[in-house]
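Structure record follows, encoded as structure tokens.
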Amino acid sequence: MELILKAKDIRVEFKGRDVLDINELEVYDYDRIGLVGANGAGKSTLLRVLLGELTPPGCKMNRLGELAYIPQLDEVTLQEEKDFALVGKLGVEQLNIQTMSGGEETRLKIAQALSAQVHGILADEPTSHLDREGIDFLIGQLKYFTGALLVISHDRYFLDEIVDKIWELKDGKITEYWGNYSDYLRQKEEERKSQAAEYEQFIAERARLERAAEEKRKQARKIEQKAKGSSKKKSTEDGGRLAHQKSIGSKEKKMYNAAKTLEHRIAALGKVEAPEGIRRIRFRQSKALELHNPYPIVGAEINKVFGDKALFENASFQIPLGAKVALTGGNGIGKTTLIQMILNHEEGISISPKAKIGYFAQNGYKYNSNQNVMEFMQKDCDYNISEIRSVLASMGFKQNDIGKSLSVLSGGEIIKLLLAKMLMGRYNILIMDEPSNFLDIPSLEALEILMKEYTGTIVFITHDKRLLENVADVVYEIRDKKINLKH
């Protein structure tokens with residue numbers, strides 16, 4: 001293998017926190033690396049360092065080949081060099097950056113990178129805004145790409161198909177795992193089990209030593225009390241009494257020394273961290289929110305036209321009570337329109353009178369409120385503070401985040417907060433438009449667990465194949481102006 005990139009002593013600080021603290025990284029030709037980690041871990045910062053856009057003091061960088069960069073959406077720019085055949089296959093119908101959709105911009109920047117003759121591609125969320133067809137086409141293109149690939153992505157299916165090595169970025173450090181994302185998950189689970197066994201052994205040994213030390217102290221106290229009792233008695237032979245007291249004192253000291261030795265052994269055990277457990281919550285609904293209609297939402301021969309474009313013609317569907325229903329289909333096919341038709345109770349759509357619908361929109365994440373996180377969650381919520389904390393923790397919120405004002409939260413944090421609030425709200429039907437967008441993988445996996453355990457009905461749009469497989473028990477595909485039941 002030929003080395004194309006080597007970096008040493010990558011140290012980046014931000015507001016007193018070590019964002020990156022990496023001794024050495026190497027990228028070889030034919031490497032297929034997935035860079036994973038929580039939002040804010042420094043993944044995009046690391047790509048900027050490797051590209052030379054950011055040069056930390058003392059960092060040594062050796063680039064032995066040309067690199068192309070697929071940036072996040074808001075960084076896209078038009079360039080001169082393009083493979084217009086590839087642009088067309090990716091679905092970009094025009095090149096006016098001002099009027100492009102998010103999906104078209106994403107496809108354009110991918111085409112720009114693949115058009116260049118480079119030794120490696122660094123990609124930051126390349127599947128953003130792509131529909132399933134676009135993602136599958138991108139996977140095919142990258143499989144034929146002969147250079148190295150280092151990619152940040154929250155699409156687990158994409159990572160499974162493309163990468164054979166995972167770099168996990170956590171606490172500023174990179175840990176390398178061989179295999180795709182599913183292989184990485186299995187290795188992480190083995191690590192968790194090993195850590196759990198080590199932690200249980202540590203707790204048991206510490207408890208054993210603490211009991212033994214306490215027993216020695218207890219024995220020493222008994223000897224001390226015995227000595228005090230015997231000193232009150234008169235003895236006609238002073239030498240015998242003194243010898244007896246010396247013997248007792250020696251035993252007492254021996255017991256205390258044994259206790260101290262055990263305490264030193266406890267200290268020598270060090271500290272073993274408990275493994276991160278999966279936080280679960282038991283969702284509940286009040287009697288007032290119970291639905292009994294087996295199909296609380298039904299669409300019968302609905303029609304919808306935008307300008308001269310018909311989205312639906314005599315299309316029908318029904319949403320089963322308690323089901324997790326996924327709406328799939330290409331970009332612009334009518335998925336969000338169908339949700340809006342349901343929310344607006346448009347002609348042909350019947351909704352149970354007792355339905356209480358919670359709605360999560362793709363772009364509903366702008367908040368300027370000074371209300372703090374816990375106050376926001378507690379409003380119109382029947383769950384106690386402990387349960388709220390549990391859900392927030394599962395979505396990646398730390399203890400010190402609970403008191404933060406909404407106005408200082410990032411867009412990703414607001415999205416996680418809105419999803420958590422909706423799941424704990426006074427609803428019996430949830431409608432989610434691309435809930436996985438902008439979530440890091442840990443938060444996405446936590447959301448999956450919450451969605452599966454939710455007791456009400458969920459209708460959601462997603463292009464995330466793993467989310468679809470893991471959560472949906474009913475799947476509708478919008479195609480040819482119809483709403484087709486897939487399973």
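Using the three backbone atoms N, Cα and C, a Cβ is placed for every residue, glycine included.
For all the noted positions, this structure keeps the original residue and models no substitution.
Per Swiss-Prot, these features apply:
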{"type": "DOMAIN", "residues": "5-196", "note": "domain 'ABC transporter 1'"}
{"type": "BINDING", "residues": "37-44, 329-336", "note": "ATP binding site"}
{"type": "MUTAGEN", "residues": "E125 to Q", "note": "Further reduces growth in the presence or absence of erythromycin (ERY), MIC for erythromycin is 4 uM"}
{"type": "MUTAGEN", "residues": "R241 to A", "note": "Does not restore growth, no change in MIC for ERY"}
{"type": "MUTAGEN", "residues": "L242 to A", "note": "Does not restore growth, MIC for ERY is 8 uM"}
{"type": "MUTAGEN", "residues": "H244 to A", "note": "Does not restore growth, MIC for ERY is 8 uM"}
{"type": "MUTAGEN", "residues": "H244 to W", "note": "Does not restore growth, MIC for ERY is 4 uM"}
{"type": "DOMAIN", "residues": "297-485", "note": "domain 'ABC transporter 2'"}
{"type": "MUTAGEN", "residues": "E434 to Q", "note": "Further reduces growth in the presence or absence of ERY, loss of ERY resistance"}
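Each residue contributes its Cα atom, and for E434 (mutagenesis position) and K335 (ATP binding site) those atoms are 10 Å apart. Figure note: comparing Cβ neighbours within 10 Å for the binding-site residues K43, K335, the maximum is reached by K335. Taking a C-beta cut-off of under 8 angstroms and a sequence separation of 6 or more, I333 (ATP binding site) has the following same-chain neighbours: L311, I478, R479.
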